[in-house]
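Swiss-Prot lists these features:
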- 21-82: domain 'LCN-type CS-alpha/beta' (DOMAIN)
- Val36 to Ile: In neurotoxin-1' (VARIANT)
Amino acid sequence: MNYLVMISLALLLMIGVESKRDGYIVYPNNCVYHCVPPCDGLCKKNGGSSGSCSFLVPSGLACWCKDLPDNVPIKDTSRKCTR
């Protein structure tokens, strides 16, 4: 029984777990993408399921994406946009 648990744990660690999250998609400098080009295409191109235009204070209209993978950066409210 212990071998089965250890093998299962090892397989889980080897495979990895990819989570999906929602948020404002950003450039590497934590600045949001604005709504041009259309957000749905941008979000899908980056692995999300859909996207829409939403208002974010103080950035203005920005792309909100659903189900983005972990490797795509989303807005970190603790950091400023650095241009």
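Quick reminder: no glycine exception, Cβ is built from N, Cα and C everywhere.
In this structure the noted substitutions are not present, so the sites keep their original residues.
Could you tell me the structural context for the features on the list?
Across the domain 'LCN-type CS-alpha/beta' (21-82), the model assigns an average pLDDT of 93.
There are 10 other Cβ atoms within 10 Å of the Cβ belonging to Val36 (variant position).
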